[in-house]
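**Q** Below you'll find the structure I mean.
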Amino acid sequence: MCLFLLLFPYLASGQFLQTVKVGLLFSKDTASVMRAVGYRTSAAAVLVARDRIRAEHLLDQYDFNFTVKFDECTEGLAGGKTVELINHDNVDVIIGPTCNRAGIAVASLAAYYNVPVFQWGLTTAADIGNVSRYPTTVTLSLDTHSMALGVREVLRRFEWDEFVFIYSNDGDEEKCASMKDDLEKMGIENSDVTLAYMVQIQTVTLDALQKALTEVSKRGRIIIACFANGRGFKKAFVASTVLAGMSTDEYMYMFAEPQSRGFYVDEINGGEHYSWDDTDGNFVTGLTPEQIRDAYGKVLYICDNMGLPTTITPEFANFSSQLISRMTEQPFNCVQDCSNSTYKVPATYAGQLFDAFYAYGVALNRSLTQDPTRANLKNGSFVLSDIGMSFQGVGGGTVTLDDTGTRIVQVYMFALNTSLLPYLAASLVINGSEVEYTPFYKSEADLWSVRPLARPICGFSGLECPPDFVKEYLVYTIIAAVIVVLALLAGCAGLLYTMQMKRKEMERQDLLWQVPFIELQQVQSKSKAEASMHSFASGPSTSTKITVESRSETINFIFYYYQQDILAAMKHDLILQFDAEQKAEFRQMRNFDNDNLNKFIGLCLDGPQLFSLWRFCSRGSLSDVISKSSMQMDSFFMFSLIRDISNGLLFIHNSFLKCHGHLTSRCCLIDDRWQIKISGYGLKSVRTFENPKKEDLLWTPPENLRNENEERLPEGDIYSFGIICSEILTRSSAFDLENRKEKPDVIIYQVKKGGHNPMRPSLDTGETVEINPALLHLIRDCWTERPSERPSIEQVRGHLNGMRDGRKSNLMDHVFNMLETYASTLEEEVSDRTKELVEEKKKSDVLLYRMLPKMVADKLKLGQTVEPETFEQVTIFFSDVVQFTTLAGKCTPLQVVTLLNDLYTIFDGIIEQNDVYKVETIGDGYLCVSGLPHRNGNEHIRHIARMSLGFLSSLEFFRVQHLPSERINLRIGINCGSVVAGVVGLTMPRYCLFGDAVNTASRMESNGKPGKIHVTAEANQMLTQVVGGFRTESRGEVIIKGKGVMETYWLLGEQSRISVSAQAPREKTPEPPRRQSVRSISPIIEKMSEETQKGLYSAYKDFNNGNECVS
């Protein structure tokens, strides 16, 4: 029956399988290692691993034959059993042994025989992992060399540059000795960590432990300890720290060893408990578990995954159940010997045995794939030539071997949390000499309250610190303390003073931007009378400046004088209370100083409404200049305006304001030097409550049109900047509103709508100005739909600087050069125009001199006032056409004008022959004077007399064109006397005569006879006695209205000339008047007065002084 079972695999497959002989070395009855690697609780792991190998079809053509030997962890026995397995049993591979000394012996023999060996369990000596000495040995255990590297990384991580080591070989002669060797080697090979002191305890007792702790307290504060497992040594050590008074925050203890359960202790029945609850051992400390647990709070454990709390996964549970049950199978046949309940729990490192055998199966599969000959099964060098692998193990998570067969191990650092419960603090992956540290704690506060120092500040003896300065220099200390207190008081006083002064300074600065309304004086616009007072020499102005006096208030602004400066006060229809943050904003705004920012003066809070005050710019806004200025803009002029706006925006974007938020061309003001100054910035708290006009939204970016509550950003200013640039280049308003059919509402809706081709202004600049295409591209980038795609103001400035073409002149210089060029080109045209002007001026002067006396006209042209002038002796001449009303009734109006023009042309020719000034003609009335404005002595009477005689003689030959049969006759009156002459009126100014002599001359004409020259007694005396040469005849006494009875005369002619009227007209000799009373003669005088007043000449009486003013 047994033979059949042995032959069944071969019969089932139809062919005989090759056999791999496997030698197994175990420790069967050694009590110290039974729980970890005991034969009865671990050997069956090779059968479970064989099943996995078959399931993965790694060695389908091979079967395994197992030979079991027991070395009991002794090197002599292990060496002998190894020789038997190799020479007698002819095995292909040896799995084991499980202890250090036995493992070194087997590894040496395997290297000699070139047999592959896979060790596991407690083989932790670093020498076993030396590939150069033992090239055919693979160890799956965590060695002490790797553990030493992990300790060094932890020490470096917490800046501990020195440590001490306490260990004992009591109960385990191999583990701690190997750990000591590797720590010593690590301290020698690395300068960053030093092993300062080392103590070995021969027999572990409480006294020995306390003595050792007292000794090391003089050499170190970071203490690494190593003791045998399962005998209560570690708990006794921790308890000894309490008894020795060394469980304080000044110390840190570390257990760094392989095959450690950390803060857990295994129980025989498979369970576990905390180390401070361990009852194993004969140590009576007198301490409670709570005291010992508190001391464990100063302990760190560095060990493999055995330190983790036991977790039973389904895979491990299946492995554990098979491990115990299959010990009864071949080749172990452990039935009675394994029936004790002690052997019902798998050994601690049984999983490593599974991993070791499975790793061999993978390595053999690879070697047989390369060379399937039978001879290579036992060739250790060939089997391990491709040993590098990684797989999921049963005993320790992922198993990774490098190309030399050295396992890349992962160890863990465990600590107690604030609740004094174990937790995983960090992970350390050790690959050769490299260590990767991964912390799982949030901060070091999870590990300790204060990190311990490797060396106390005052040294281990406490004598390295300098002596207490206070005790040594008590007097000086007291003096220094007093000085410090006084200094602190002075500092506090200074701080309070500084704060007080700062508060006062803030209040002072607040007074600067809070302008009282009483200190503002409104600019008064000029009255109409003042506006009309222009001299004859003044001409129209061509300046582009805005005279603030021309208008004192607009819809949005009122202009005020403040401290001899003109301010523009922006109106805000609201009343607000400002908090400290807003006041700080106003203070900072008032301190702004930039060439392209309009100065913010402050706010007026106590006026009829809220005013924000800004400096007045004489040329108005950019919008005004574009819409009203006739000044020609070339490309450099436009570029300079755009550059000024970008400079102002750069300052705003880099200030605390971050953005303007409401930038329009109306905010861009222009000063005397044609420099743009941005106004209206800041005042966010004020603008929040204002409703902008539709026209002001034409510059608003689409994102703010869609959401009015969205915060204004610098990208929005860039959009507004692009709209303003389009206004400058096209020399039109935003979106060319005046020449569009759409209203602002429609345009704003289209901009808000957006889309693939959003609404934007035209950039058609015409052919008169050459614009850089790069500038047009920049403007289009500025108003792109997505804010994130718009350039920043720094980028805009960079692009503009690249377009300067090397020109560095400013705009004012450019304007001067442009005006100079313009002046030179117009020089010839001005010269021609000047010649024409001189000719026209001559014509104007001739006309003016005919209307006014030359002397008077010259004064008026110079803008001088013509003062009234008194002339003591002049001769006044009045004439009137007899029965002109009857004659005019026979003519049309045009014929009347023709008649008078023909007549006056003859008269004007006669006047030019004499020193006579023609004052005025009214209808058919004629007024002349001689002796003014140029005085001519007594010759004035001669010139008037000759002119009068000439008038009468010229009528003999004068004929009316349309009435040839009609004859014209004149009545002439002459008087001599004093008059006052002057210019009266602004519109159509006239040179007028004032005086009684004027009225008397008028009465002479009105009381005269047709064809006669009627003169007064004064004129007669001048004619006959003063100048002589004229013949006159007395008319007698005549009643003159306003004069009473006057004696008058007829001028008959000049003695040297033929008399115009040789004889006086015959009149009936009046009867002597009868005596009548004054009362009875009055009606007669009134009737005579009415008859003598007939005529078309009108005289105007001045009721204030009784003089006649003829105009």
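Along the chain as shown, residues are numbered 1 onward.
Yeah, the Cβs are placed from backbone N, Cα and C, and that goes for glycine too.
Under the heading ATP binding site, Swiss-Prot lists LEU488, LEU489, ALA490, GLY491, CYS492, ALA493, GLY494, LEU495, LEU496, LYS545, citing sequence analysis as support. Per Swiss-Prot, the feature domain 'Protein kinase' maps to 482-817; the stated evidence is sequence analysis. Marked as domain 'Guanylate cyclase' by Swiss-Prot: 875-1005. As a published mutagenesis entry, HIS57 to Gln appears in Swiss-Prot alongside the note: No effect on chemotaxis to alkaline pH. No effect on chemotaxis toward Na+. Normal cilium localization. Looking at Swiss-Prot, you'll find the mutagenesis HIS88 to Gln noted as follows: No effect on chemotaxis to alkaline pH. No effect on chemotaxis toward Na+. Normal cilium localization. While the structure shown retains the original residue, Swiss-Prot records the mutagenesis experiment HIS145 to Gln with this note: Loss of chemotaxis to alkaline pH. No effect on chemotaxis toward Na+. Normal cilium localization. Under the heading of mutagenesis, Swiss-Prot lists HIS273 to Gln and annotates it as follows: No effect on chemotaxis to alkaline pH. No effect on chemotaxis toward Na+. Normal cilium localization.
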**Q** Given the mutagenesis positions HIS57, HIS88, HIS273, and counting only Cβ atoms in the protein chains shown, which has the most within 10 Å of its Cβ?
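**A** The most densely surrounded of these mutagenesis positions is HIS273.
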**Q** Could you state the whole-number distance in Å separating the C-alpha atoms of HIS57 (mutagenesis position) and GLY494 (ATP binding site)?
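**A** That comes out at 89 Å between the alpha carbons.
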**Q** What three-state secondary structure does DSSP assign to HIS273 (mutagenesis position)?
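**A** Strand, per DSSP.
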**Q** Over the domain 'Guanylate cyclase' (875-1005), work out the mean pLDDT and round it to an integer.
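**A** It averages 88.
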**Q** What does DSSP assign HIS57 (mutagenesis position), in three states?
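**A** Where HIS57 (mutagenesis position) sits, the three-state DSSP reduction gives coil.
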**Q** How big is the Cα-to-Cα gap, in Å, between HIS273 (mutagenesis position) and HIS145 (mutagenesis position)?
**A** 29
**Q** So of all those recorded positions, HIS145, ALA490, LEU496, which one's Cα sits nearest to HIS88 (mutagenesis position)?
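**A** Result: the closest of the recorded positions to HIS88 (mutagenesis position) is HIS145.
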**Q** C-alpha of GLY494 (ATP binding site) to C-alpha of HIS145 (mutagenesis position): distance in Å?
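**A** The separation of the Cα atoms works out to 64 Å.
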